[in-house]
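Before any comments, here is the structure.
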Amino acid sequence: MGMSKSRGCFGYPLSIFFIVVNEFCERFSYYGMRALLVLYFRNFLGWDDNLSTAIYHTFVALCYLTPILGALIADSWLGKFKTIVSLSIVYTIGQAVISVSSINDLTDHDHNGSPDSLPVHVALSMVGLALIALGTGGIKPCVSAFGGDQFEEGQEKQRNRFFSIFYLAINGGSLLSTIITPILRVQQCGIHSQQACYPLAFGVPAALMAVALIVFVLGSGMYKKFQPQGNIMGKVAKCIGFAIKNRFRHRSKAYPKREHWLDWAKEKYDERLISQIKMVTKVMFLYIPLPMFWALFDQQGSRWTLQATTMNGKIGAIEIQPDQMQTVNAILIVIMVPIVDAVVYPLIAKCGFNFTSLKKMTVGMFLASMAFVVAAIVQVEIDKTLPVFPGGNQVQIKVLNIGNNNMTVHFPGNSVTLAQMSQTDTFMTFDIDKLTSINISSSGSPGVTTVAHDFEQGHRHTLLVWNPSQYRVVKDGLNQKPEKGENGIRFVNTLNEMVTIKMSGKVYENVTSHNASGYQFFPSGEKQYTINTTAVAPTCLTDFKSSNLDFGSAYTYVIRRASDGCLEVKEFEDIPPNTVNMALQIPQYFLLTCGEVVFSVTGLEFSYSQAPSNMKSVLQAGWLLTVAVGNIIVLIVAGAGHFPKQWAEYILFASLLLVVCVIFAIMARFYTYINPAEIEAQFDEDEKKKGIGKENPYSSLEPVSQTNM
């Protein structure tokens with residue numbers, strides 16, 4: 001064992017402050033990056049909701065599978081310190097790679113605002129995420145245990161407080177990052193064109209990871225560094241493998257039965273190890289239903305974020321971005337953990353109710369299930385406000401009269417008459433095979449003009465008319481609400497020459513006469529824009545201001561010549577803004593956070609209390625593995641489900657967890673609590689009597705009651 005001399009501050013080893021700061025920065029880096037992923041996949045890489053959700057949960061699953069690799073490296077090869085440093089370097093490189101992958105100008109050679117080679121961005125993103133998963137997962141089982149190693153015997157009180165501080169550092173980093181990085185994302189940046197600033201939003205977490213690494217290395221001279229003492233997970237696996245093999249070798253009736261299947265390892269392994277593995281397998285058996293909880297919990301960053309994009313983020317004077325709603329969980333965690341520990345549990349105990357660890361975990365599962373019932377109710381309310389878009393064999397048409405006369409448009413079975421500068425109230429829906437003819441007429445002009453156009457099924461179209469014989473059909477290109485709560489704006493030019501419009505850093509270039517531009521998308525708020533044209537006198541006003549944009553709307557701005565010869569702009573609503581407020585997500589976040597506090601914190605404490613001293617790392621890896629399996633469950637459901645309504649998927653998850661909750665309650669009913677310390681003390685006593693007096697070579701890992709490891 002190699003160690004440095006321990007220096008103290010307020011009764012704590014000075015080294016632990018470097019570890020706490022490192023953990024704060026690392027969690028800021030991880031959660032700041034993770035908060036952006038789903039919207040980055042959908043809006044930058046152009047993936048649909050299901051693929052975005054699937055890749056997101058694949059990444060999270062990898063982050064919770066790699067701790068097994070990290071524990072193996074630390075235990076059998078590098079030790080905790082070198083493992084943390086080495087994998088933190090990998091982690092930092094991964095964060096830098098994904099930041100570079102989000103630079104639009106990397107492949108935007110024609111400077112049109114869109115990447116010319118999306119596969120390059122996808123490849124870089126996947127490489128970055130793979131490196132991050134290896135780095136963050138690999139250091140997970142090492143950092144908290146390394147912090148525990150810094151304390152001397154007799155410092156149990158300080159060690160327990162350290163883990164509380166460590167837990168708050170994790171949630172503090174998570175909270176700040178999920179507030180800050182979405183703000184950075186909505187900024188506009190770019191060399192040749194302006195887009196959502198993903199490079200900055202990913203770059204700040206990358207910088208924080210570099211800071212985390214530097215801070216950790218600066219404390220190197222103060223750390224106690226234990227040499228690797230052998231791979232206990234390997235010993236456990238070999239013992240279990242030998243027991244199974246030996247049992248099948250001796251399965252005939254000629255061999256007497258043994259009390260436990262692990263007793264078949266006695267020919268090769270000592271009773272202490274076998275007894276310790278029995279304790280671990282009892283807890284591991286209880287882990288079997290747990291992934292279902294994580295399958296629901298980790299959807300905060302995917303489905304719930306996507307749900308928030310269809311809601312209104314104005315809460316009083318505050319304006320919240322969809323990916324910032326995840327901060328509600330971190331805020332509630334910081335508030336509720338001390339309240340539950342100091343108030344709720346003591347009150348329950350005073351009432352005489354034996355609220356055991358497994359009962360707490362059962363309640364946590366139930367609360368998470370109810371959170372998804374609430375999410376389903378909110379989704380039903382959202383669905384009521386969403387516009388209806390055309391089906392596969394339908395088209396939708398809106399008529400916009402941009403002329404100076406009244407116009408009548410005749411559809412099969414229906415006619416609409418529009419005054420000058422007006423549009424139909426809604427999009428009209430037609431089956432494509434029944435849309436046989438469309439005719440335009442005007443009371444001031446003789447004759448009827450037939451609209452000759454092949455409407456594209458499954459899409460919305462705008463029919464621009466300005467006199468009975470002149471019209472233009474424009475395919476809108478919007479078949480859903482604008483993504484990430486932004487607002488779509490397009491311009492219609494009624495002048496006799498081309499115009500160019502600049503709005504908040506984006507350019508609508510060369511919009512031809514009596515034609516419409518494509519939509520461009522902007523966050524909420526008022527937007528300044530300038531119309532460049534030579535069609536009006538230099539003294540005329542060319543700078544204008546939009547209305548106060550809300551969330552998820554779309555508008556058409558018609559540019560026309562006013563009576564004084566200058567320009568005027570009229571606004572028409574294409575898609576109404578979101579009306580269901582994001583505040584309605586708070587109850588589901590509250591229920592899920594309550595479930596997290598009583599499930600996750602209790603689960604780790606229970607696992608460690610029931611584990612032998614030298615196998616706490618084994619159970620820590622097993623606990624993290626349940627998170628990985630939970631994300632794999634989401635992958636399977638998202639890939640195979642394809643529910644027509646999102647609320648139905650929420651109800652499915654709630655029902656599955658409720659069933660699992662009942663199963664877990666039954667399993668918990670038959671579980672017998674043990675005291676591993678007493679069992680190990682008995683082995684020590686027996687060995688002393690036999691004159692063996694072996695010292696257990698494996699140091700214990702202290703439990704860390706935290707949910708965001």
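Backbone N, Cα and C define each Cβ position, glycine as well.
Residues as originally present; substitutions not included.
Where Swiss-Prot documents ASP476 to Ala as a mutagenesis experiment, the accompanying text is: Does not affect trypsin-binding. According to its DSSP assignment, ASP476 (mutagenesis position) is coil.
Quoted from Swiss-Prot, the note attached to the mutagenesis of GLU509 to Arg states: Does not affect trypsin-binding. Within its own chain, GLU509 (mutagenesis position) has THR500 as residues 6 or more apart in sequence whose C-beta sits under 8 angstroms from its own.
Shown in sequence order, LEU464, ARG472, VAL474, VAL492, ASN493 are the residues of the chain, 6+ apart in sequence, with a C-beta less than 8 angstroms from the C-beta of ASN515 (mutagenesis position). Under the DSSP three-state reduction, ASN515 (mutagenesis position) is assigned to strand. Here the residue is the original one, but Swiss-Prot notes a mutagenesis experiment at this spot, ASN515 to Ala: Does not affect trypsin-binding.
Here Swiss-Prot notes a mutagenesis experiment, ASP550 to Ala, with the remark: Reduced trypsin-binding; when associated with A-573. Within 10 Å of the C-beta atom of ASP550 (mutagenesis position) sit 18 other C-beta atoms, taking all shown protein chains into account. Secondary structure from DSSP puts ASP550 (mutagenesis position) in coil.
GLU573 (mutagenesis position) has a Cβ environment of 13 other Cβ atoms inside 10 Å. Here Swiss-Prot describes GLU573 to Ala as a published mutagenesis experiment; the accompanying note says: Reduced trypsin-binding; when associated with A-550.
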Residues near ASP476 (mutagenesis position) in space but at least six apart in sequence (CB under 8 A): HIS459, ARG460, HIS461, THR462, TYR519, ASP574
Rounded Cα separation (Å) that holds between ASP550 (mutagenesis position) and GLU573 (mutagenesis position): 12
In three-state DSSP terms, the structure that GLU509 (mutagenesis position) belongs to: strand
